[in-house]
Amino acid sequence: MAPLHHILVLCVGFLTTATAEAPQEHDPFTYDYQSLRIGGLIIAGILFILGILIVLSRRCRCKFNQQQRTGEPDEEEGTFRSSIRRLSTRRR
C-alpha cells in the first residue's frame with residue numbers, strides 16, 4: 001500500500017504545481033476600459049463646451065453666402081438684383 005500512497009501524493013503534487021499561477025506575461029490585447037471611458041468622456045465634454053462657445057461667440061459665420069468684393073460689381077450680379085427688384089414690385 002505504500003507505493004500507491006506515494007503515487008497518489010506525487011499526482012496531487014503535480015496537480016498543485018500545474019494549477020499554481022505561473023508568472024503572467026504582459027498581454028498586449030488587455031486594455032483598461034475604465035480609464036479609456038473616462039478619457040473619452042473628458043474629451044467629449046471639452047469638445048462640447050468648445051462648440052457651445054463658438055456658437056455663442058458668433059465669430060463663425062457662413063462663408064458661402066459672402067462674396068469677395070473686387071471693387072467693381074459684376075454685371076450678372078447687377079442684372080440679377082434688378083430683376084429681383086422688378087419681380088418684387090410686380091407682386092405688390
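One-based numbering along the chain as shown.
Placement of Cβ uses the backbone N, Cα and C atoms for every residue, glycine included.
None of the substitutions listed is reflected here, since the structure keeps the original residues.
Under its mutagenesis entries, Swiss-Prot includes C60 to A with the note: Does not affect glutathionylation.
In Swiss-Prot, a published mutagenesis experiment is listed as C62 to A, annotated Loss of glutathionylation and loss of ability to reduce glutathionylation of ATP1B1.
Looking at Swiss-Prot, the entry for mutagenesis of K63 to G says: Loss of glutathionylation and loss of ability to reduce glutathionylation of ATP1B1.
Looking at Swiss-Prot, you'll find the mutagenesis S83 to E noted as follows: Phosphomimetic mutant which reduces binding to ATP1A1 and increases FXYD1 oligomerization.
Swiss-Prot documents S83 to A as a published mutagenesis change and attaches the note Loss of phosphorylation. Decreased affinity of the sodium/potassium-transporting ATPase for Na(+).
In Swiss-Prot, a published mutagenesis experiment is listed as S88 to A, annotated Loss of phosphorylation. Decreased affinity of the sodium/potassium-transporting ATPase for Na(+). Reduced to three states, the DSSP call for S88 (mutagenesis position) is helix.
Within the same chain, no residue at least 6 positions away in sequence has its Cβ under 8 Å from that of S88 (mutagenesis position). Record note (Swiss-Prot), mutagenesis S88 to E: Phosphomimetic mutant which reduces binding to ATP1A1 and increases FXYD1 oligomerization. The unchanged residue is displayed.
Over all protein chains present, the Cβ of T89 (mutagenesis position) has 8 other Cβ atoms lying within 10 Å. Quoted from Swiss-Prot, the note on the mutagenesis of T89 to A is: Loss of phosphorylation.
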